[in-house]
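Here Swiss-Prot describes CYS32 to Ala as a published mutagenesis experiment; the accompanying note says: In miP1a*; loss of interaction with CO, but no effect on interaction with TPL; when associated with A-35, A-43, A-51, A-54, A-59 and A-68. The Zn(2+) binding site annotation in Swiss-Prot covers CYS32, CYS35, CYS54, HIS59. A mutagenesis experiment is reported in Swiss-Prot for this position, CYS35 to Ala, and the note states: In miP1a*; loss of interaction with CO, but no effect on interaction with TPL; when associated with A-32, A-43, A-51, A-54, A-59 and A-68. Quoted from Swiss-Prot, the note on the mutagenesis of CYS43 to Ala is: In miP1a*; loss of interaction with CO, but no effect on interaction with TPL; when associated with A-32, A-35, A-51, A-54, A-59 and A-68. One mutagenesis experiment named in Swiss-Prot is CYS51 to Ala, and its note says In miP1a*; loss of interaction with CO, but no effect on interaction with TPL; when associated with A-32, A-35, A-43, A-54, A-59 and A-68. Under its mutagenesis annotations, Swiss-Prot gives CYS54 to Ala the following note: In miP1a*; loss of interaction with CO, but no effect on interaction with TPL; when associated with A-32, A-35, A-43, A-51, A-59 and A-68. Listed in Swiss-Prot as a mutagenesis experiment, HIS59 to Ala is described as follows: In miP1a*; loss of interaction with CO, but no effect on interaction with TPL; when associated with A-32, A-35, A-43, A-51, A-54 and A-68. Recorded in Swiss-Prot as a mutagenesis result, HIS68 to Ala carries the remark: In miP1a*; loss of interaction with CO, but no effect on interaction with TPL; when associated with A-32, A-35, A-43, A-51, A-54 and A-59.
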Amino acid sequence: MCRGFEKEEERRSDNGGCQRLCTESHKAPVSCELCGENATVYCEADAAFLCRKCDRWVHSANFLARRHLRRVICTTCRKLTRRCLVGDNFNVVLPEIRMIARIEEHSSDHKIPFVFL
């Protein structure tokens, strides 16, 4: 997973200053599977990399397609970020899964956060 979202927020709050978002090398862009432009999202349900224009076209087709969760691709390292799109333009950031264990005398509680979509 990419740390791009947090770094992007820091960059935007820094008057739009230009800095590297990821420490990994810049890879070749992934192409949109419909038009060949640079892909910006990956739809797991369709198993397709799509540019923003094609993503809007494909996922506005019907109510089932609007439910698809699409992962945003980092512009620097080309990996999938935690930032997702649902529906037309609804942004969601997936939380990191962390396990917190609290051990008491005779029991332990395990808490794992999750997201309903």
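Every residue gets a Cβ built from N, Cα and C, even glycine.
Although substitutions are noted, the structure shown does not include any of them.
Overlay of Swiss-Prot annotations on the structure.
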residue: CYS32; record: mutagenesis position; Cβ contacts under 8 Å, 6 or more apart: ASN38, ALA39, PHE49, LEU50, CYS51, CYS54
residue: CYS35; record: mutagenesis position; Cβ contacts under 8 Å, 6 or more apart: CYS51, LYS53, CYS54
residue: CYS43; record: mutagenesis position; Cβ contacts under 8 Å, 6 or more apart: LEU50, ASP55, VAL58, HIS59, HIS68, LEU69, ARG70
Residue among mutagenesis positions HIS59, HIS68 with least C-beta crowding, 10 angstrom cut-off: HIS68
Reduced DSSP assignment, CYS51 (mutagenesis position): coil
CYS51 (mutagenesis position), number of other Cβ atoms within 10 Å: 20
Local backbone state of CYS43 (mutagenesis position), from DSSP in three classes: strand
Neighbours of CYS32, CYS35, CYS54, HIS59 excl. site residues, C-beta within 8 Å of centre, Zn(2+): GLU33, LEU34, GLU37, ALA39, ALA48, LEU50, CYS51, ARG52, LYS53, ASP55, ARG56, TRP57, VAL58
